[in-house]
Amino acid sequence: MASTANPMQVMKKKLEGKVVIVTGGASGIGQTAARVFAQHGARAVVIADIQSEVGKSVAKSIGDPCCYVQCDVSDEEEVKSMIEWTASAYGGLDMMFSNVGIMSKSAQTVMDLDLLEFDKVMRVNARGMAACLKHAARKMVELGTRGTIICTTTPLSSRGGQSMTDYAMSKHAVMGLVRSASIQLGAHGIRVNCVTPSVVLTPLAQRMGLATPDDFHTHFGNFTSLKGVYLTPEQVAEAVVYLASDDAAFITGHDLVLDGGLLCLPFFAPS
């Protein structure tokens with residue numbers, strides 16, 4: 001008779017007993033990550049997001065141990081309060097997945113850079129990440145927790161592009177933040193890493209016109225060396241779980257790239 005056991009019940013739960021915060025957890029990669037973290041045995045998964053109705057619905061669908069907290073990461077006081085509440089409510093903080101990110105609606109080329117949109121993107125993507133990392137680190141140090149902080153970046157954090165200049169700049173800033181923090185927080189046993197997915201089939205990608213795997217291959221098939229596959233939110237979430245787990249106990253300051261070989265493509269290829 002075939003076994004009906006849940007595969008996650010058979011697998012090792014890599015976040016057993018951990019208290020975890022996911023910013024941007026109401027949708028996209030963050031929502032999937034919250035579900036995967038709960039499946040991996042997290043004691044508490046706090047979804048921190050500005051999308052209150054969606055966030056509450058996601059937390060309810062995941063069930064115990066998940067909850068939703070309203071938080072605008074561009075407001076440092078809200079970030080601090082959210083982290084304080086989490087540590088007080090659940091008796092600690094083991095992991096921060098700083099995942100929230102936005103893009104401008106326009107192309108944002110250098111010569112047509114809308115600086116109001118630029119400020120908005122930098123406020124969320126760079127300043128917001130810094131606030132999350134700062135206050136998560138402070139709480140972990142205060143509690144003597146050898147925790148882990150993981151930020152979401154993009155291949156544009158190490159490359160330029162024909163557009164999205166403000167987005168690329170904001171993600172370059174995140175990479176610098178991660179590398180600096182990994183050096184400064186190592187003395188406290190806190191590991192800081194980032195995960196760098198290329199295009200994932202999420203609501204953000206859908207707003208770019210990528211609603212299906214076929215759309216992905218049409219627009220980005222030539223920009224990966226690995227053919228016939230595409231990146232899913234679940235794969236990104238499992239990469240984050242790895243970085244947060246004891247399996248990665250000696251990894252800090254690392255950029256775990258999930259790009260199908262995009263960054264390895266040659267600058268010049270024979271015709």
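A Cβ is built for glycine as well, from the same backbone N, Cα and C atoms used for every other residue.
Although substitutions are noted, the structure shown does not include any of them.
A helical conformation is recorded for Y167 (mutagenesis position) in the three-state DSSP classification. Around Y167 (mutagenesis position), a 10 Å sphere centred on its CB holds 23 further CB atoms from the protein chains shown. What Swiss-Prot records for Y167 is active site, proton acceptor.
Per Swiss-Prot, NAD(+) binding site is recorded for 24-30, 49-51, 72-73, N99, Y167, K171, 200-205.
According to Swiss-Prot, the substrate binding site annotation covers T154, Y167.
T153 (mutagenesis position) falls within neither a helix nor a strand when secondary structure is assigned with DSSP, and so counts as coil. Around the Cβ of T153 (mutagenesis position), 25 further Cβ atoms fall within 10 Å across all displayed protein chains. Quoting Swiss-Prot on the mutagenesis of T153 to A: Almost normal cis-trans-nepetalactone levels.
In sequence order, Y167, A168, K171, T196, P197, S198 are the residues of the chain that are 6 or more apart from T154 (mutagenesis position) and have a CB within less than 8 Å of its CB. T154 to G appears in Swiss-Prot as a published mutagenesis result, with the remark: Loss of dehydrogenase activity and strongly enhanced cis-trans-nepetalactol levels associated with a huge increase in Km for cis-trans-nepetalactol.
One entry in Swiss-Prot concerns the mutagenesis experiment P155 to S. Its note says: Strongly reduced cis-trans-nepetalactone levels.
For the mutagenesis result Y167 to F, the note given in Swiss-Prot is Absence of cis-trans-nepetalactone.
Counting every protein chain shown, the Cβ of V199 (mutagenesis position) has 22 other Cβ atoms within 10 Å. In the three-state DSSP reading, V199 (mutagenesis position) counts as coil. In Swiss-Prot, a mutagenesis experiment is listed as V199 to A, annotated with the note Almost normal cis-trans-nepetalactone levels.
Within the same chain, residues at least six positions away from N99 (NAD(+) binding site) with a Cβ under 8 Å of its Cβ are V22, T23, G24, G25, I29, G30, A33, C151, T152.
Taking Cβ-Cβ distances under 8 Å and a sequence separation of 6 or more, the neighbours of V200 (NAD(+) binding site) in its chain are G28, I29, L231, T232, P233, V236. Reduced to three states, the DSSP call for G30 (NAD(+) binding site) is helix.
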